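Read through the structure below, which is laid out as structure tokens, and then see the notes.
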Amino acid sequence: MDTSTNLDIGAQLIVEECPSTYSLTGMPDIKIEHPLDPNSEEGSAQGVAMGMKFILPNRFDMNVCSRFVKSLNEEDSKNIQDQVNSDLEVASVLFKAECNIHTSPSPGIQVRHVYTPSTTKHFSPIKQSTTLTNKHRGNEVSTTPLLANSLSVHQLAAQGEMLYLATRIEQENVINHTDEEGFTPLMWAAAHGQIAVVEFLLQNGADPQLLGKGRESALSLACSKGYTDIVKMLLDCGVDVNEYDWNGGTPLLYAVHGNHVKCVKMLLESGADPTIETDSGYNSMDLAVALGYRSVQQVIESHLLKLLQNIKE
């Protein structure tokens, strides 16, 4: 289904999601391809707000975390779900007694129950599911085989499987192990909003400075989804707030694109440069105006005014 709207300035700002195409008014000669989520504030638990392109005539394309996002969007975390039985139930893992670490819900797995990042209960999407039957009639209790050993350390991090992740890291020392795209367990956890996993990995030696093959960072991935708690943890570790990857974006540009106001403010207060431009020549303010994100625009304007006042003083 395609929808188009003529622009007042003779150009189009096109937002594409899967086969759907939307047309919005915006800046001249800009084409943006990305999953449409204009009302997002804190990052969706089910989607990935990345994968955008800024296209201008005779300009370089900007693909935000393209390879990683493509694998997540097209396969819908296929690498994780292919190894999980469709009948598995979400259950609790009493891991607090051993590690005193809380897990958060896993957006990368589809189960019968819907959870959000705000859920605080312990869980394990791959824990054995138990079917209770009437023993008086001769029926026995049936269980589903446990598949944790078949999951990679990256999949465990993305799902928030704290118990199995901690055991795997202790046994194999793979806390900074990279996948085929150069992504670490920390990057996967940051991209999926797994706050407790990110905290656990950082406390146990995960390197937040490591980059993917396209120079993607854990901070950029977290900013693209608006996970403010994770963004704060990474900033507290001293990561480069202005890390510019080969896809043409910085953490601030990703946060602006996702309309994540709190992340934008946090990044600016931590020294993010609002004047850095994409490969297409647009800075964070240009992008906020083009996408119609007024709240983000106001945050950037307020920050720029403070900078000007400090210069005058």
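Heads up, the Cβ atoms here are built off N, Cα and C, so glycines get one too.
What Swiss-Prot annotates here:
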MUTAGEN   Lys31 to Arg  No effect on interaction with CCDC8
MUTAGEN   Trp188 to Ala  Loss of interaction with CCDC8. Decreased affinity for HDAC4
MUTAGEN   Tyr254 to Ala  Decreased affinity for HDAC4
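Ranking the mutagenesis positions Trp188, Tyr254 by C-beta neighbours within 10 Å puts Tyr254 at the top.
Secondary structure at Trp188 (mutagenesis position), as computed by DSSP, is helix. A gap of 17 Å separates the Cα atoms of Tyr254 (mutagenesis position) and Trp188 (mutagenesis position).
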